[in-house]
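**Q** The structure under discussion is supplied below as structure tokens; questions concerning it will follow.
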Amino acid sequence: MVAVERVESLAKSGIISIPKEYIRPKEELESINDVFLEEKKEDGPQVPTIDLKNIESDDEKIRENCIEELKKASLDWGVMHLINHGIPADLMERVKKAGEEFFSLSVEEKEKYANDQATGKIQGYGSKLANNASGQLEWEDYFFHLAYPEEKRDLSIWPKTPSDYIEATSEYAKCLRLLATKVFKALSVGLGLEPDRLEKEVGGLEELLLQMKINYYPKCPQPELALGVEAHTDVSALTFILHNMVPGLQLFYEGKWVTAKCVPDSIVMHIGDTLEILSNGKYKSILHRGLVNKEKVRISWAVFCEPPKDKIVLKPLPEMVSVESPAKFPPRTFAQHIEHKLFGKEQEELVSEKND
């Protein structure tokens, strides 16, 4: 196994300038600004906040209003802050505390959980290799593992320290799975489909996978030159994200980068490519990226809700296709879609393909 330099080790080594592999291309650098100043901006578009309190209300009108708000945000932005989502605040805190404690271990201790991408062992502790669209490195380390369904997990690679990691993360994954069902139902109704339709199309209760990725973005001596994660869209159906209230997430909306605010007790939710394909482009999978900073470590906990890799062919649903709105996406399995994005797919191509 090839030893990989961890970004955390690099950040703690006392360097004042970052290695050239981390410096973004000139055309990107023009749009990278101070994240704390960006977050304070009140003018211009803001990521919507959606209150899910009434998503299952017995009052039909109240329920419909909630579904309509969720639908609008999914058609327009494809990303939102969810509040009153039903996941206990103390459970979210436990998940964050467990992840923070794991990443506070020494790099040597974390290396016991190292993944090995070269051999296909993708679960575990890792750092980005230069196999992304730009061939460059990103300012982050991470921990990745399948979190749900329980029978498909490999607990042997989950952190043993802290002791609450497995219990807190397992409980959180169960709660997110229930939340995903509520969201899928609302988004199905929003498209004029039967409530259980979208969830069935992505594998249903048996096959939908929840993959947990804890992203650790160390302090960066030259944040104006680097990105924590480069611009991409999520391949998932839905992505749910917690963070440690340090700003960094940016969305490419109406031709400009918009910095997401930190909303207490919220969960950020992205619509992923999978739902964009099924809805024939109605629901948006938005291009997004992560900024880094000099002052504070940023940590985010992303859970990707993904269909099985080969069992389902993803294509626009027949109800979403018409003479006026022909299919925008060719049929492909989830595995083929991932491959399609990994190999030579520049963002410009992705965007132009969506607009074709």
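Glycine is no exception: its Cβ is also placed from the backbone N, Cα and C atoms.
As annotated in Swiss-Prot:
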MUTAGEN   Lys128 to Ala  Retains two-third of the original activity
MUTAGEN   Tyr142 to His  Retains two-third of the original activity
BINDING   Tyr142, Lys213, Thr233, Glu306, Lys341  substrate binding site
DOMAIN    208-307  domain 'Fe2OG dioxygenase'
BINDING   Asn215, Tyr216, Tyr217, Arg298, Ile299, Ser300  2-oxoglutarate binding site
MUTAGEN   Gly228 to Asp  In tds4-1; no accumulation of anthocyanin
MUTAGEN   Glu230 to Gln  Retains one half of the original activity
BINDING   His232, Asp234, His288  Fe cation binding site
**Q** Rounded to a whole number, what is the top Cα to Cα distance in Å among the residues the record ties to substrate, namely Tyr142, Lys213, Thr233, Glu306, Lys341?
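**A** Largest pairwise Cα separation, rounded: 20 Å.
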**Q** Based on Cα coordinates, which of the following recorded positions are within 10 Å of Asp234 (Fe cation binding site): Asn215, Gly228, Ser300?
**A** none
**Q** Starting from the Cα of Lys128 (mutagenesis position), work out which of the recorded positions (Tyr142, Ile299, Glu306) are within 10 Å.
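**A** Among Tyr142, Ile299, Glu306, the ones whose Cα sits within 10 Å of that of Lys128 (mutagenesis position) are Tyr142.
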**Q** In DSSP terms, helix, strand or coil for Lys341 (substrate binding site)?
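**A** Helix, per DSSP.
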**Q** Between the binding-site residues His288, Lys341, whose Cβ has more other Cβ atoms within 10 Å than any of the rest?
**A** His288
**Q** For Asp234 (Fe cation binding site), what is the secondary structure state per DSSP, taken as helix, strand or coil?
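**A** Where Asp234 (Fe cation binding site) sits, the three-state DSSP reduction gives coil.
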**Q** Cα-Cα, whole number of Å: Ile299 (2-oxoglutarate binding site) versus Lys341 (substrate binding site)?
**A** 25
